[in-house]
Amino acid sequence: MLISSYNQVLVAFSLIVAILASYTALDMAGRVTLAKGREALSWLIGGAFAMGFGIWSMHFVGMLAFSLPIPLGYDLGLTLLSLLLAVGSSAFALWLVCQAELPWQRLALGALLMGSGIAAMHYTGMAALLMMPGIVYDPLWLGLSILIAVIASGAALWIAFRLRHGSRRIVLVRAGAALVMGCAIVGMHYTGMAAAQFPLGSFCGAAGRGIDNGWLAVLVIVITLAVIAIALIVSVLDSRLEARTSVLATSLARANRELIQLALHDNLTKLPNRMLLDDRLEQAIQQAIRDDRRFAVLFMDLDGFKAVNDAYGHHLGDLLLIEVAERIRANVRAQDTIARLGGDEFVLLIEAREPADAATLAEKLVKRISQPYQISRHEVRISASIGIALYPGDGQTRHELMINADAAMYHAKDQGRNGYCFFESSMNANAQEQLQLLHDLRQALERRQLVLHYQPKVLAPNGPMIGVEALLRWEHPQHGLITPGQFLPLAEKTGLIVQIGEWVLDEACRQMRLWLDGGHADWNIAVNLSALQFAHAGLVDSVRNALLRHSLEPSHLILEVTESTAMRDADASLVILEQLSAMGVGISIDDFGTGYSSLLYLKRLPASELKIDRGFINELAHDSDDAAIVSAIVALGRTLNLKIVAEGVETEAQQEFLTRLGCNSLQGFLLGRPMPAEQLLASVA
């Protein structure tokens, strides 16, 4: 037999080529797995060529390392056939590992086919020598080489399948796996070479007319380095592009989540908004139908929030809403839905097997929300009115439940606020009436349906008249003359009272100017300020503008503020009243005796008169307690140098008693009913 030898440098180079080819194959397997459609096919074809060229190159580098004492060459046709076998086996391997699953039966069949393909590539490449006589193969070494090829292929397929998805340490893991696979491929090659025996006298039929060793060396090295380098460079560039795409996708996903959050949640409190609440309500209805469940809708409105907002500004109002939302969250279960509809309206969707479940929660919320808030160094107090609608008794649809819960909430407000109320069918009619009345009220200002009537104020006991109180009336086209008690509460609920109050102030100043021009220089006019109007940030400017607009001296205008309104936030009230007083406007504390005034604050208030509440006047002749209270109020007013006005005087006995106590002026039906301006002038002519 001819004695063969190996170039150790080329043997080492063949191992390096095998490892690089293995790493390229593993990387390509990952690319094919991540890609889809035509992109996946492109990676599969490119990966098959890169891996096939790598294995083929390793084989022929190993052949270059092999030498015999005779000239050697390689048949071009068989050499190309061996290359095709290597590429085909690689394509099959990549396709196999990119499947969703790789059961052991498929793995075994794939290992057998791929191992056979690699072995066929090897022995076809050996056949390209065209040895005469033919190469003699040792059966044991031949079988061992094929077995190694099959086992190595199985290991390569399993490793590639396991590493097809990326991880943080994927480069190191693939490098280790490529080392194992490269050693296995090289082991198969050199085991196959060990099986080959060349008889003495043999010669290479391809020498001189095939590819000689020199050209083969150049061809193999150039092709090997070019293909593997191109494959790895493309893979690295794609990996970077993929990383950037992944970052972009992550950013887009985060932005999408934020957009969904903004679309479905209130930006201030982070609670679900109306859109998400509607969806939750629909789901609750479907689940209730399916599972025969019951649930409740609680419609909550904050009492006094607008006054806080106007008095302290929107920033503090926003902080208050956030705190209210936190208090609600702390008192409900995780599975319950809390939504903010806007402004100071909240809706709760809760599971309620019995009405008592909803009542218990409503009572707890009313108590919790009415507790004081410490916000930006201010102590703020509000309350909550809650309406409750139960499914299915109070509504079968989302719209019905919301409408009925809202109607129950307004009923709770009508009952005194700071409480809750279950929906009753009778509320619907009232709700419709209130809605229509509100619609008409919004148009009343535009259509000049609001008018002022004037009630005389006279010096005790019988006059003369020293002024009037302006009282609002609504001349409704269908319902006739409507008194303030019927529509002002609705105006306060909706905030329309501020706009109405500004109109009253302007109209009163206009009328007072006409009376002054008519020679009644000793008259003044009193205008009531609602709680919302008093707390409104533009009140002082509104008063100043009305006076300037009608060229009215401030001393002819008296602003009446109820005791409870003035004392709601005494420090803030003091600032407002001092600004009005500095302007020259008279200040009257209305309904005095019904609130909770501190004598210290009362002394500091720049008021010019106290107005005794009519509730104390009604029972003067029969109730000694009321008489004692009125006597005390008169004495207090004298001590503070305030004028005392008694309203609601309807009998001569009341007139005489109040005069005897020392009231400065009187007002009531006995002395004159509220009347239009023309009628008032006629009565004093």
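Glycine residues also receive a Cβ, built from the backbone N, Cα and C atoms like all the rest.
The annotation domain 'GGDEF' is assigned in Swiss-Prot to 293-425 on the grounds of sequence analysis.
In Swiss-Prot, a published mutagenesis experiment is listed as GLY342 to Ala, annotated Loss of diguanylate cyclase activity. DSSP assigns GLY342 (mutagenesis position) to a strand segment in the three-state reduction. Within the same chain, residues at least 6 positions away in sequence whose Cβ sits under 8 Å from that of GLY342 (mutagenesis position) are ASP266, ARG274.
Here Swiss-Prot flags 434-685 as domain 'EAL', drawing on sequence analysis.
Secondary structure at GLN455 (3',3'-c-di-GMP binding site), taken from DSSP and collapsed to helix, strand or coil, is strand. Other Cβ atoms within 10 Å of the Cβ of GLN455 (3',3'-c-di-GMP binding site) number 20 in total over all chains. For GLN455, GLU469, LEU472, ARG473, ASN528, GLN533, ASP590, ARG614, GLU650, PHE669, the entry in Swiss-Prot reads 3',3'-c-di-GMP binding site, with the evidence type experimental evidence.
For ASP590 (3',3'-c-di-GMP binding site), applying a Cβ distance below 8 Å and a minimum sequence separation of six or more within one chain yields ASN528, GLU560, VAL561, THR562, GLU563, LYS611, ASP613. Annotation note: ASP590 (3',3'-c-di-GMP binding site) sits in a strand segment as assigned by DSSP. If you look up Swiss-Prot, you'll see ASP590, ASP591, GLU647 marked as Mg(2+) 2 binding site.
In this structure, the C-alpha atom of GLU647 (Mg(2+) 2 binding site) lies 10 angstrom from that of GLN455 (3',3'-c-di-GMP binding site).
In the three-state DSSP assignment, the secondary structure recorded for GLU650 (3',3'-c-di-GMP binding site) is coil.
A gap of 18 Å separates the Cα atoms of LEU472 (3',3'-c-di-GMP binding site) and ASP591 (Mg(2+) 2 binding site). Look at ASN528 (3',3'-c-di-GMP binding site): DSSP puts it in a strand. In sequence order, GLU560, THR562, SER588, PHE592, LYS611, ILE612, ASP613, ARG614 are the residues of the same chain, not among ASP590, ASP591, GLU647, whose CB sits within 8 A of the CB centroid for the Mg(2+) 2 site. Annotation for GLU650 (3',3'-c-di-GMP binding site): spatial neighbours ILE617, ASN618, GLY668, PHE669, LEU670, criterion Cβ-Cβ under 8 Å with sequence separation of six or more. Per-class residue totals from DSSP over the domain 'GGDEF' (293-425), listed helix then strand then coil: 56 helix, 41 strand, 36 coil. Here the domain 'EAL' (434-685) returns a mean pLDDT of 86 for the predicted model.
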